[in-house]
Amino acid sequence: MTSNFSQPALQLCYENTNGSCIKTPYSPGPRVILYMVYGFGAVLAVCGNLLVVISVLHFKQLHSPANFLIASLASADFLVGISVMPFSMVRSIESCWYFGDAFCSLHSCCDVAFCYSSALHLCFISVDRYIAVTDPLVYPTKFTVSVSGICISISWILPLVYSSAVFYTGISAKGIESLVSALNCVGGCQVVVNQDWVLISFLLFFIPTVVMIILYSKIFLVAKQQAVKIETSVSGNRGESSSESHKARVAKRERKAAKTLGVTVVAFMVSWLPYTIDALVDAFMGFITPAYVYEICCWSAYYNSAMNPLIYAFFYPWFRKAIKLILSGKILKGHSSTTNLFSE
């Protein structure tokens with residue numbers, strides 16, 4: 001970061017305060033660019049995920065266990081965009097925390113909770129898609145609204161309990177008190193946890209990721225087999241073309257849903273892997289990562305919260321139609337909730 005500016009005197013976050021952190025701001029050009037890039041990510045995360053939530057909750061055709069999971073995932077990403085990214089943006093660019101120690105703890109707690117909540121949501125969505133594709137006949141009875149509600153509850157409660165334990169009990173700093181004290185200064189909001197909790201954090205990312213990889217590998221194998229069977233059945237039974245054609249459309253829709261959510265999972269892993277590896281390496285190598293590398297890894301993870309609505313808009317025609325209805329104000333009309341979003 002220091003390579004981007006040149007100042008004859010040392011700058012502090014709080015000039016007239018003892019123990020202030022050193023300020024290492026960017027020069028005006030890069031500073032403006034970073035505010036635009038980070039700000040765009042926050043706005044996209046807020047607006048895009050809000051559109052997803054409104055779409056699922058308003059249109060009755062989208063009231064399904066799977067879509068409730070997607071809406072809950074969008075809620076987590078929305079909260080990242082509105083309560084985490086704006087303040088992290090200021091901290092990253094100004095290299096100072098101007099919002100007080102109490103809000104630093106709350107901000108860090110929300111950061112971890114909402115991000116890990118996204119990971120658990122994606123894991124449960126993978127389970128949902130696995131059942132839908134591999135056992136479609138019993139899927140409606142296996143993955144019900146109540147089951148979806150349980151998955152959503154777990155996806156929120158576990159991350160909130162974990163993050164509260166990390167930032168409000170002090171147990172994550174045991175054994176590294178001297179390091180925490182050395183890094184402590186006025187105007188700083190740096191999260192430092194011991195190796196045990198870093199390993200726990202890594203497992204919270206690694207285990208859901210492995211589950212998702214295994215399930216989606218099986219999903220695409222089964223989907224490929226189903227596609228071949230349906231194609232063979234349709235070509236060999238012309239007399240039942242209408243029925244078989246309907247089955248083919250249903251199977252195709254399920255495969256497309258699995259593919260879309262598979263892209264979402266890949267985007268999550270690509271976005272979060274650099275940060276997760278960096279955090280693990282830092283904990284065991286004495287925090288050797290340069291500040292600018294850490295910021296790149298951190299914002300790569302944050303930007304994942306803005307990606308999902310773009311993925312839905314690209315792959316889901318119903319979401320594009322819902323966006324048009326919302327932005328045009330047509331959802332305010334009577335009976336708009338019964339609009340057929342799947343019509344061609």
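Including glycine, each Cβ sits where the backbone N, Cα and C put it.
Taking the Cβ of C13 (mutagenesis position) as centre and 10 Å as the limit, one finds 20 other Cβ atoms among all the protein chains shown. For the mutagenesis of C13 to S, Swiss-Prot gives this note: Does not affect trace-amine receptor activity. The structure shown keeps the original residue.
Quoting Swiss-Prot on the mutagenesis of C96 to S: Does not affect trace-amine receptor activity. Neighbours of C96 (mutagenesis position), defined as other CB atoms within 10 A of its CB across all chains, total 23.
Annotation of the mutagenesis experiment D111 to A in Swiss-Prot: Abolished trace-amine receptor activity. The number of other CB atoms found within 10 A of the CB of D111 (mutagenesis position), across every protein chain shown, is 23.
For the mutagenesis result C115 to A, the note given in Swiss-Prot is Does not affect trace-amine receptor activity. Summarising the environment of C115 (mutagenesis position), the number of other Cβ atoms within 10 Å of its Cβ, over all protein chains shown, is 24.
Quoted from Swiss-Prot for the published mutagenesis C185 to S: Decreased trace-amine receptor activity. In the three-state DSSP classification, C185 (mutagenesis position) falls within coil.
Neighbours of C96 (mutagenesis position) among the mutagenesis positions C13, D111, C115, defined as a Cα within 10 Å of its Cα, are C13. A coil conformation is recorded for C13 (mutagenesis position) in the three-state DSSP classification, outside any helix or strand. Counting in whole angstrom, C115 (mutagenesis position) lies 26 from C185 (mutagenesis position) by their C-alpha atoms. Counting in whole angstrom, D111 (mutagenesis position) lies 23 from C13 (mutagenesis position) by their C-alpha atoms.
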